[in-house]
Amino acid sequence: MTNIFTPIEEALEAYKNGEFLIVMDDEDRENEGDLIMAAELITQEKMAFLVRYSSGYVCVPLSEERANQLELPPMLANRSDRHGTAYTITCDFAEGTTTGISAHDRALTTRSLANPNSKPQDFIKPGHILPLRAVPGLLKKRRGHTEAAVQLSTLAGLQPAGVICELVRDEDGLMMRLDDCIQFGKKHGIKIININQLVEYISK
């Protein structure tokens, strides 16, 4: 089964070029595949694709430093998510958006969260994008999709921000598992990696 996964160097080239990656979690964790790409490179068309084939619960993982710069506090003082996902207050970019929910608006908000020139006052809270705080140390400390997205962006030499959403099956709306993700990747020409590969890559 190992040959279904793309080598990390090849995946990073695709990521730098604004392509999606399918990133598989550990089987004993969530065992799901997320579509992930660099936040700064998301377009309206890419966002529409992401929403169409996913749960639609679009999240933007940020480094802790970036989340602090934008003054994005935790959604709850004591988080209760069973996997320890660090949700912050939701937001929309203020300028150039309307309702905040369209593919255009969500792509603009996502790019703006990645933009180092954006300031806290540039965002309306609450909104339609869910920023996530990656833990310091990224995958060396927590093996989640949040950290994987920021790790990929960092390795690619991009801003420490990604955009992610869980892939779901058309027929029943359940999460895609590995076999589903393999078929989806083949159909749409999207490379697949897993978090274990990334951990091994950064440990070299």
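Glycine is no exception: its Cβ is also placed from the backbone N, Cα and C atoms.
Nothing has been swapped: the model has the original residues at all the noted spots.
Going by Swiss-Prot, these are the annotated features:
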type	residues	note
BINDING	GLU30, HIS145	Mg(2+) 2 binding site
BINDING	GLU30	Mg(2+) 1 binding site
BINDING	ASP34, THR85, ARG142, ARG143, GLY144, HIS145, THR146	D-ribulose 5-phosphate binding site
MUTAGEN	CYS59 to Ala	Increases Km for substrate 18-fold. Reduces activity by 30%
MUTAGEN	TYR87 to Ala	Increases Km for substrate 4-fold. Reduces activity by 98%
MUTAGEN	ASP92 to Ala	Loss of activity. Alters protein folding and stability
MUTAGEN	GLU166 to Ala	Loss of activity
Original post:
CA-CA, which of the mutagenesis positions CYS59, TYR87, ASP92, GLU166 lies nearest ARG142 (D-ribulose 5-phosphate binding site)?
Top reply: TYR87
**OP:** Would you count the other CB atoms within 10 A of the CB of CYS59 (mutagenesis position), including those on all shown protein chains?
**Re:** 25
Subject >> Alpha-carbon spacing, THR85 (D-ribulose 5-phosphate binding site) to HIS145 (Mg(2+) 2 binding site), which is rounded to whole Å >> reply: 9
Original post:
Taking DSSP three-state, what's TYR87 (mutagenesis position) in: helix, strand or coil?
Top reply: strand
Original post:
Rounded to the nearest angstrom, how far is the Cα of CYS59 (mutagenesis position) from the Cα of HIS145 (Mg(2+) 2 binding site)?
Top reply: 10
Original post:
Considering only the mutagenesis positions CYS59, ASP92, GLU166, which fall within 10 Å of THR146 (D-ribulose 5-phosphate binding site) when distances are taken between Cα atoms?
Top reply: CYS59
